[in-house]
Amino acid sequence: MAKHLFTSESVSEGHPDKIADQISDAVLDAILEQDPKARVACETYVKTGMVLVGGEITTSAWVDIEEITRNTVREIGYVHSDMGFDANSCAVLSAIGKQSPDINQGVDRADPLEQGAGDQGLMFGYATNETDVLMPAPITYAHRLVQRQAEVRKNGTLPWLRPDAKSQVTFQYDDGKIVGIDAVVLSTQHSEEIDQKSLQEAVMEEIIKPILPAEWLTSATKFFINPTGRFVIGGPMGDCGLTGRKIIVDTYGGMARHGGGAFSGKDPSKVDRSAAYAARYVAKNIVAAGLADRCEIQVSYAIGVAEPTSIMVETFGTEKVPSEQLTLLVREFFDLRPYGLIQMLDLLHPIYKETAAYGHFGREHFPWEKTDKAQLLRDAAGLK
């Protein structure tokens, strides 16, 4: 592959779909705090003046879903009716059932290690050495832009900003290496009083320049800041939001494949979530060990069965040891059975709400971002 462009996007915590994701994961965290063995599948729908929380939850815990919802919306920043959505006055509806006993009998086992997968499915994990966090650069910097938007909105640097925002970054590659940034898009909701020129200048100086490395920006880099000219109506007033609709933003920005399953609102018995985290952990440790420059892991499951139905390692020709050896190393050093990976990554804790905005991968404090097996893999592979 010679010269090419690659684009990834992200959305802020105030985007309607991300509001829904954060509410679903806030409910999950509140339940796990009381009942780590709970079964949770929590879906959220948001629209002007309304939040609907539904799903299947089996737990001994009691949580106040209305209070959790209002607090989450309040933390995001929707606290006044002039934003079209207000944590203090929106209606909160709840439609929660219990997990089907047919599913439950396939998951629970007397021996925890034999815990079956909560569903069939395929999951991918990915890592690349093109950034310090072993993530693709386009999605990494797209996330950082909208994180910065939230930071300068909340700390009062740009008080006319509102919670809804989107970013998009197009990188230039030459023979697989980054040579620059071709285009940057940043659209942010704002209050009525700010004019377009002032907004564009402030966004450039306070959001874009502090985040994007200067060596990747040239006179040819194109910037599109609120290109429609106005973004006052946003959030759930502009679009309805739904849990699980930003699965590419949540993962690798399109740089790696995706099995199709969303993450937010699901407890770790759901392999859609936990096995995708484990696959990232495996891929990141392989790259951190220097066994490959890029690595994609696929793992698949059958409902009610503990052992994965398949494990695949793809290194795109960048491997330093034979691919067959990599697969054997994965099977030796990583327990990818549902209970095994829950234990390996210590997933039965309320750690999920923070994952629900700005990406599930690439932030070092999450347990699946550890590289604690890199040296073991390197030694076992015989690399000096």
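Our numbering is plain: 1 for the first residue shown, then up by one each step along the chain.
In case you wondered, yes, glycine gets a Cβ from its N, Cα and C as well.
As recorded in Swiss-Prot:
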- H15, D164, A165, K166, R230, F231, D239, R245, K246, A262, K266: ATP binding site (BINDING)
- D17: Mg(2+) binding site (BINDING)
- E43: K(+) binding site (BINDING)
- E56, Q99, D239, K270: L-methionine binding site (BINDING)
- H15 to N: Loss of activity (MUTAGEN)
- D17 to N or A: Loss of activity (MUTAGEN)
- E43 to Q: Nearly abolishes enzyme activity. Abolishes stimulation of enzyme activity by potassium (MUTAGEN)
- C90 to A or S: Decrease in the homotetramer formation capability. Enhanced thermal stability (MUTAGEN)
- D119 to N: Decrease of both AdoMet synthesis and AdoMet-activated tripolyphosphate hydrolysis (MUTAGEN)
- K166 to M: Decrease in AdoMet synthesis (MUTAGEN)
- D239 to N: Decrease in AdoMet synthesis (MUTAGEN)
- C240 to A: Decrease in AdoMet synthesis (MUTAGEN)
- R245 to H or L: Loss of activity (MUTAGEN)
- K246 to M: Loss of activity. Modification in protein conformation (MUTAGEN)
- K270 to M: Decrease in activity (MUTAGEN)
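Known features from Swiss-Prot, placed on the structure.
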residue: H15; record: mutagenesis position; Cβ within 10 Å: 28
residue: D17; record: mutagenesis position; Cβ within 10 Å: 23
residue: E43; record: mutagenesis position; Cβ within 10 Å: 22
residue: E56; record: L-methionine binding site; Cβ within 10 Å: 15
residue: C90; record: mutagenesis position; Cβ within 10 Å: 19
residue: A165; record: ATP binding site; Cβ within 10 Å: 28
residue: K166; record: mutagenesis position; Cβ within 10 Å: 21
residue: R230; record: ATP binding site; Cβ within 10 Å: 10
residue: D239; record: mutagenesis position; Cβ within 10 Å: 16
residue: R245; record: mutagenesis position; Cβ within 10 Å: 19
Local Cβ density at C240 (mutagenesis position) - other Cβ atoms counted within 10 Å: 15
Three-state secondary structure of R230 (ATP binding site) from DSSP? coil
Record-listed ATP binders H15, D164, A165, K166, R230, F231, D239, R245, K246, A262, K266 have a maximum CA to CA distance, in Å, of 36
I'd like to know which of the recorded positions E43, D119, A165, C240 sit within 10 A of E56 (L-methionine binding site) at the Cα level. E43
Just checking: which of H15, C90, K166, R230, K246 have a Cα that is within 10 Å of the Cα of E43 (mutagenesis position), counting only these recorded positions? none
What does DSSP call D17 (mutagenesis position) in the simple three-state scheme? helix
My understanding is the cutoff is Cβ-Cβ under 8 Å with a sequence separation of 6 or more in the same chain; which residues meet that for K246 (mutagenesis position)? V11, H15, D17, K18, D21
Out of C90, R230, K266, the recorded positions in the record, which is closest to D119 (mutagenesis position) when you go by Cα distance? K266
Taking the Cβ of K266 (ATP binding site) as the reference point, list residues of the same chain whose Cβ is under 8 angstroms away and which are at least six residues distant in sequence. L28, V40, A41, C42, D272, R273
